[in-house]
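Would you mind keeping the following structure in view while I ask a few things?
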Amino acid sequence: MSRSNRQKEYKCGDLVFAKMKGYPHWPARIDEMPEAAVKSTANKYQVFFFGTHETAFLGPKDLFPYEESKEKFGKPNKRKGFSEGLWEIENNPTVKASGYQSSQKKSCAAEPEVEPEAHEGDGDKKGSAEGSSDEEGKLVIDEPAKEKNEKGTLKRRAGDVLEDSPKRPKESGDHEEEDKEIAALEGERPLPVEVEKNSTPSEPDSGQGPPAEEEEGEEEAAKEEAEAQGVRDHESL
């Protein structure tokens with residue numbers, strides 16, 4: 001009982017070995033407790049870990065006096081920062097960490113049991129990431145197949161076009177020859193028509209009309225003269 005009472009009476013600056021889940025008994029120091037954390041962490045001390053410079057809140061049952069437990073818990077350990085912590089607690093027990101490191105590592109060290117859950121969450125995330133990668137892999141596999149099918153159809157269409165293309169020039173060539181022949185015929189036909197059209201209006205201008213009328217007048221005059229002579233001959237008889 002005297003030992004437990006003595007543990008509960010730790011003061012700021014006392015050197016101890018602190019035990020956390022997943023970690024060996026670590027050289028540490030009782031640090032000052034912030035006033036805001038006193039109510040929420042009743043009967044717990046803010047502990048500063050040498051070597052790693054992390055902080056955590058631990059109860060008296062997890063704290064052991066350094067001098068009494070040095071032979072038991074002060075053996076060398078391969079854990080990172082442990083040997084540095086033993087050196088600091090002996091040679092530089094008043095070392096302090098920066099506020100950023102202490103506040104950041106406090107949350108990490110205060111809840112070590114949560115770390116496995118975090119790892120499980122990471123595992124789930126990794127699983128989901130792997131699942132998504134598998135899905136992406138399927139999508140990637142399907143896309144080349146679609147591209148191959150599309151390329152095949154394009155090749156077939158291109159082949160059909162190439163097969164049709166030699167035929168079309170021939171047909172177009174025949175049509176062109178026919179068009180040329182028709183154009184040549186049409187070009188020949190309008191020429192006489194134009195000549196006729198041009199000749200028709202020229203007839204009145206040439207003066208052929210009036211000479212015909214004069215001939216008719218002369219014939220009539222000749223008939224009249226012949227009749228007159230006949231009358232004269234008859235009278236003379």
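Including glycine, each Cβ sits where the backbone N, Cα and C put it.
For reference, Swiss-Prot lists these features for the protein:
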- Cys12 to Ala: Abolishes disulfide bond formation (MUTAGEN)
- 12-69: domain 'PWWP' (DOMAIN)
- Lys19, Lys21, Lys72, Lys75, Arg79, Lys80: heparin binding site (BINDING)
- Ser98 to Ala: Does not affect secretion (MUTAGEN)
- Cys108 to Ala: Abolishes disulfide bond formation (MUTAGEN)
- Ser128 to Ala: Does not affect secretion (MUTAGEN)
- Ser132 to Ala: Does not affect secretion (MUTAGEN)
- Ser165 to Ala: Abolishes secretion (MUTAGEN)
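Can you tell me where each of these features sits in the structure?
Classification of Cys12 (mutagenesis position) by DSSP places it in coil, neither helical nor stranded.
On the 0 to 100 pLDDT scale, the domain 'PWWP' (12-69) averages 84 in the predicted structure.
Spatially close to Arg79 (heparin binding site) yet at least six residues away along the chain are Tyr23, Pro24, judged by Cβ distances under 8 angstroms.
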How far is it from Cys12 (mutagenesis position) to Lys19 (heparin binding site), counting Cα to Cα, in Å?
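That separation, Cα to Cα, works out to 18 Å.
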Per 10 Å Cβ neighbour count, which of the binding-site residues Lys19, Lys21, Lys72, Lys75 ranks highest?
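The largest 10 Å Cβ neighbour count belongs to Lys19.
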Going by DSSP, is Lys75 (heparin binding site) sitting in a helix, a strand, or coil?
coil
